[in-house]
Each structure stands twice: as structure tokens, then as C-alpha cells.
Amino acid sequence: DNWWPKPPHQGPRPPRPRPKP
């Protein structure tokens with residue numbers, strides 16, 4: 001399933017840290 005050009009992968013995105021009060 002690589003018949004369509006995909007953007008370069010930069011690895012898995014880390015979860016956004018929740019802002020602590």
C-alpha cells in the first residue's frame with residue numbers, strides 16, 4: 001500500500017502534556 005506518495009514520517013507523535021494548574 002505504497003502506491004501514493006506519503007509525507008515523510010517523523011516517528012510517532014508524543015502525547016501532548018496536560019497543563020497542570
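Glycine too: its Cβ is placed from the backbone N, Cα and C atoms.
Here the residue is the original one, but Swiss-Prot notes a mutagenesis experiment at this spot, ASP1 to Ala: No effect on binding to nAChR from T.californica.
Recorded in Swiss-Prot as a mutagenesis result, ASN2 to Ala carries the remark: No effect on binding to nAChR from T.californica.
Under the DSSP three-state reduction, TRP3 (mutagenesis position) is assigned to coil, being neither helix nor strand. Under a cutoff of 8 A between CB atoms, and with a sequence separation of 6+ in the same chain, TRP3 (mutagenesis position) has no neighbours. Under its mutagenesis annotations, Swiss-Prot gives TRP3 to Ala the following note: Moderate effect on binding to nAChR from T.californica.
Other Cβ atoms within 10 Å of the Cβ of TRP4 (mutagenesis position), summed over all protein chains shown, number 5. Record note (Swiss-Prot) on the mutagenesis of TRP4 to Ala: Severe effect on binding to nAChR from T.californica.
For PRO5 (mutagenesis position), no same-chain residue 6+ apart in sequence has a C-beta under 8 angstroms from its C-beta. PRO5 to Ala appears in Swiss-Prot as a published mutagenesis result, with the remark: Severe effect on binding to nAChR from T.californica.
Among the mutagenesis entries in Swiss-Prot is LYS6 to Ala, noted as: Severe effect on binding to nAChR from T.californica. LYS6 (mutagenesis position) has a Cβ environment of 7 other Cβ atoms inside 10 Å.
Looking at Swiss-Prot, the entry for mutagenesis of PRO7 to Ala says: No effect on binding to nAChR from T.californica. In sequence order, the list of same-chain residues 6 or more apart from PRO7 (mutagenesis position) whose Cβ falls under 8 Å from its Cβ is empty.
For the mutagenesis experiment PRO8 to Ala, the note given by Swiss-Prot reads: Complete loss of binding to nAChR from T.californica.
According to Swiss-Prot, the mutagenesis experiment HIS9 to Ala carries the following note: Complete loss of binding to nAChR from T.californica.
Counting every protein chain shown, 6 other Cβ atoms lie within 10 Å of the Cβ of PRO14 (mutagenesis position). Taken residue by residue with DSSP, PRO14 (mutagenesis position) is part of neither helix nor strand, so it is coil. Under mutagenesis, Swiss-Prot gives PRO14 to Ala with this note: Moderate effect on binding to nAChR from T.californica.
Under its mutagenesis entries, Swiss-Prot includes ARG16 to Ala with the note: Moderate effect on binding to nAChR from T.californica. Counting Cβ atoms from all protein chains shown, ARG16 (mutagenesis position) has 6 others lying within 10 Å of its own Cβ.
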